[in-house]
Amino acid sequence: MTSPLKRTLTRELPQHEGQTVKLQGFVHARRDLGGVQFLVLRDVTGVTQCVGSGLTLPLAESSVEVVGKVKAHPKAPGGFEVQVEDFRVISAATEATPVEIPKMEWNVNPETMLDYRVVTVRGLKERAALKVQAELVDAFRAHLRGEGFTEISTPKIVSAGAEGGANLFPIDYFGHPAYLAQSPQLYKQIMVGVFERVFEVAAVYRAEEHATSRHLNEYLSLDVEMGFIEDEEDVMGLENRLLASIMERLRATSQAEFELLGATIPDVPAHIPRITLMDARQLVTEKYGHPVGGKDLDPEAERLLSQHFAETEGSDFVFVTKYPRAARPFYAHPELNEDGSVNGEVTRGFDLLFRGIEITSGGQRIHDYGMLMDSIAAYKLKPESLEGYTEVFKYGMPPHGGFAIGAERLTAKLLGIANVRYARAFPRDRHRLTP
């Protein structure tokens with residue numbers, strides 16, 4: 001029979017010393033020493049030790065109810081234990097878990113961990129990572145609302161890609177070809193004409209056949225777009241403030257999770273260092289002997305560049321600016337020459353590196369209709385496939401720009417998680433559709 005007492009959470013026990021409380025949660029661990037039974041109960045706020053006699057303990061992960069008196073105990077988790085007066089099994093586990101949830105480190109194949117993700121995600125470290133991400137996303141929303149942004153929701157079934165048609169998942173839309181959205185980019189820009197400052201928190205889909213520790217085919221994208229800017233510096237300034245606000249929130253809400261995972265919350269400089277892509281390539285080549293080819297920085301170059309700024313400026317963050325046109329999509333605003341003419345080689349695009357990995361791409365976008373149509377032609381795209389997007393630029397779009405942060409990448413780097421898949425509850429990569 002359910003106790004009439006109101007439920008108490010484990011984190012509230014210090015407020016109830018000497019009182020009788022009701023706890024509800026999961027059997028995290030158990031020991032039977034003959035006449036005395038020890039039960040570690042886990043709820044959403046933590047774990048606590050419960051001690052009783054004559055108890056028949058169910059299998060681990062069973063959900064249970066404990067009624068008992070709170071007593072200070074220096075060796076118990078959290079410094080308190082509950083002396084059991086009444087015990088009830090709410091829902092019994094029917095078989096042993098494939099891994100021992102209480103273990104802080106599991107010596108099993110990483111793929112096995114994901115195969116049994118519905119259970120392993122209950123682990124304290126796994127739960128902590130997702131809790132940090134939830135706080136991060138909430139802080140993202142709160143800061144942007146404070147700066148006058150409006151949250152929007154854009155289609156995830158689209159007729160064309162935001163980045164030229166590559167890396168799209170095709171679907172059959174009632175007999176018509178369609179795709180899963182790889183980015184809300186085009187809709188974000190359209191909505192600048194409505195709310196001026198917008199953001200979205202939503203999944204995006206990339207049909208990229210990567211098998212790396214930094215890529216997912218479905219991930220949570222934190223997207224921002226703002227109008228009436230001067231140039232990309234306004235956008236980088238916003239992201240600088242946003243990240244500082246997020247870290248401040250994490251210090252207030254998530255210290256326990258960071259301590260559990262052995263991670264530290266970074267300081268965000270008042271002015272995150274900037275370096276142009278060309279200078280970054282030269283620095284990495286000359287200082288570290290790592291030649292950089294292609295149109296972007298490779299992963300090792302990102303790591304070395306981050307190392308340089310951590311050592312020389314004490315910053316875990318660095319903006320890499322002035323990306324070449326070949327490395328940016330058609331809507332990236334070109335740099336202008338001193339005479340005001342268009343520089344056909346360089347854009348006002350940037351990336352943000354954090355602890356050795358890119359977590360953001362952003363920049364100023366083209367807002368002039370003629371320039372946009374010229375860019376679409378230069379990229380050899382079909383104008384008719386983008387008419388729903390380009391139409392709005394006939395009607396006074398302001399200078400605007402924005403960025404997107406990959407929530408899982410940021411979470412993984414914050415917490416020292418080696419593979420981005422473990423920063424998502426149920427990851428999707430090129431080999432995984434379940435659970």
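For all residues, glycine too, the Cβ spot is worked out from N, Cα and C.
Record features, source Swiss-Prot:
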MUTAGEN   H28 to Q  Enhances enzyme specificity for tRNA(Asp) over tRNA(Asn)
MUTAGEN   P77 to C, I, L, F, S or V  Seems not to be able to charge tRNA(Asn) in vivo, but Asp-tRNA(Asp) formation is not affected
MUTAGEN   P77 to K  Enhances enzyme specificity for tRNA(Asp) over tRNA(Asn), by decreasing the ability to form Asp-tRNA(Asn) and increasing the efficiency of Asp-tRNA(Asp) synthesis in vitro. Seems not to be able to charge tRNA(Asn) in vivo
BINDING   E163, R206, S361, R365  L-aspartate binding site
BINDING   R206, A207, E208, R214, H215, L216, E358, G406, A407, E408, R409  ATP binding site
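Note on proximity: of the recorded positions P77, S361, R365, the one nearest E208 (ATP binding site) is S361, by Cα distance. Every protein chain shown contributes to the tally, and the Cβ of R365 (L-aspartate binding site) ends up with 28 other Cβ atoms within 10 Å. H215 (ATP binding site) and P77 (mutagenesis position) are 37 Å apart (CA-CA, integer value). Between the recorded positions H28, P77, S361, A407, the minimum number of other C-beta atoms within 10 Å of a residue's C-beta occurs at P77.
Taking the Cβ of E358 (ATP binding site) as centre and 10 Å as the limit, one finds 18 other Cβ atoms among all the protein chains shown. For the recorded site, E358 (ATP binding site), the DSSP three-state label reads strand.
Cβ contacts within 10 Å of R206 (L-aspartate binding site), excluding its own Cβ and spanning all protein chains shown: 20. A407 (ATP binding site) and R206 (L-aspartate binding site) have their C-alpha atoms 15 Å apart, to the nearest angstrom. Here the binding-site residues are E208, H215, R409, and the one whose Cβ sees the fewest other Cβ atoms within 10 Å is E208. Of all the binding-site residues in the list R206, H215, S361, R365, R409, the shortest Cα-Cα distance to H28 (mutagenesis position) is found for R409.
For R365 (L-aspartate binding site), the spatially nearest entry among the binding-site residues H215, E358, R409 is E358, judged by CA separation. DSSP assigns A407 (ATP binding site) to a helical segment in the three-state reduction. Distance between Cα atoms for R409 (ATP binding site) and S361 (L-aspartate binding site): 13 Å, as a whole number. DSSP assigns E208 (ATP binding site) to coil in the three-state reduction, outside any helix or strand.
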